[in-house]
Amino acid sequence: MAKSVPAIFLDRDGTINVDHGYVHEIDNFEFIDGVIDAMRELKKMGFALVVVTNQSGIARGKFTEAQFETLTEWMDWSLADRDVDLDGIYYCPHHPQGSVEEFRQVCDCRKPHPGMLLSARDYLHIDMAASYMVGDKLEDMQAAVAANVGTKVLVRTGKPITPEAENAADWVLNSLADLPQAIKKQQKPAQ
């Protein structure tokens, strides 16, 4: 059996990139300051990097799945060009009130459900207890709880933080950029 690895599960909009609302074009995709360096450092620390993103804009007819895939490929290559190799990219195109019939459904992949995280766990042999979920919304924290992710990290770079989201999180950080240092500080043995 393959050895399990710890992972950093990453929401996309508001965590990796600025959330301009239904981001689906390269021209509107803006990496948040410091996140690329942080992702590179997290890889060096031995974490798998896994993007788990709700993309209801597909179901809502705001953009097509092909447009999302083109942007995702560009993001993946942009990160790879900066020595950040993602281990997985999982997305949910569904929404129960979607206008595109093919994607209008209740599913187990849309956060707060844990489907994307569990799929990644099974495929990549992830040690969930040693992993982190980083996101900007309550649904990210709820998905992490449902998937038994060890540490839930809420970031201030996306949607305004709600009291419910803050209560569900283990840590609240200003940005994903702060995560490597926070993990190192936590892992430091007591003197």
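Numbers here mean position along the shown chain, with the first residue as 1.
Just so you know, glycine gets a Cβ as well, placed from its N, Cα and C.
For all the noted positions, this structure keeps the original residue and models no substitution.
Here Swiss-Prot flags Asp11, Asp13, Asp136, Lys137 as Mg(2+) binding site. Classification of Asp136 (Mg(2+) binding site) by DSSP places it in coil, neither helical nor stranded.
Non-local contacts of Asn54 (substrate binding site) by the CB criterion (under 8 A, 6+ apart in sequence, same chain) comprise Tyr91, Cys92, Arg110, Lys111, Glu139. The secondary structure of Asn54 (substrate binding site), as reduced to three states from DSSP, is extended strand. Feature annotation from Swiss-Prot assigns substrate binding site to Asp11, Arg12, Asp13, Asp19, His20, Gly21, Tyr22, Thr53, Asn54, Gln55, Ser56, Arg110, Lys111, Lys137.
As annotated by Swiss-Prot, active site, proton donor applies to Asp13, with the evidence given as experimental evidence. Cβ neighbour count for Asp13 (Mg(2+) binding site) (all protein chains, 10 Å cutoff from its Cβ): 23.
For the mutagenesis experiment Cys92 to Ala, the note given by Swiss-Prot reads: Reduces the catalytic efficiencies towards the alpha and beta-anomers of HBP. The number of other Cβ atoms within 10 Å of the Cβ belonging to Cys92 (mutagenesis position), over all protein chains shown, comes to 21.
What Swiss-Prot lists as Zn(2+) binding site is Cys92, His94, Cys107, Cys109. On its own chain, Cys109 (mutagenesis position) has Tyr90, Cys92, His94, Gly115, Met116, Ser119 as residues at least 6 apart in sequence with a Cβ closer than 8 Å to its own Cβ.
Mapped onto three states, the DSSP output places Cys107 (mutagenesis position) in coil. Among the sequence features in Swiss-Prot, the mutagenesis site Cys107 to Ala is noted as follows: More than 3-fold reduction in the affinity binding of HBP. Reduces the catalytic efficiencies towards the alpha and beta-anomers of HBP.
The annotation that Swiss-Prot gives for the mutagenesis experiment Cys109 to Ala reads: Reduces the catalytic efficiencies towards the alpha and beta-anomers of HBP.
A mutagenesis experiment is reported in Swiss-Prot for this position, Arg110 to Ala, and the note states: Significant reduction in the catalytic efficiency of hydrolysis of the physiological substrate HBP.
Every protein chain considered, the tally of other Cβ atoms within 10 Å of the Cβ of Lys137 (mutagenesis position) stands at 26. Under its mutagenesis entries, Swiss-Prot includes Lys137 to Ala with the note: 8-fold reduction in the affinity binding of HBP.
Summary of the Mg(2+) site environment: with the site residues Asp11, Asp13, Asp136, Lys137 set aside, the chain residues having Cβ atoms within 8 Å of the Cβ mean position are Arg12, Gly14, Thr15, Asp19, Gly135, Glu139, Asp140, Val155, Gly158, Lys159. His20 (substrate binding site) sits 8 Å from Asp13 (Mg(2+) binding site), taking the Cα positions as reference.
When Cα-Cα distances from Asp11 (Mg(2+) binding site) are compared across the recorded positions Tyr22, Ser56, Cys107, Lys137, the shortest belongs to Lys137. Within 10 Å of Tyr22 (substrate binding site), as judged by C-alpha distances, the recorded positions found are Asp13; the full candidate list was Asp13, Cys107, Asp136, Lys137.
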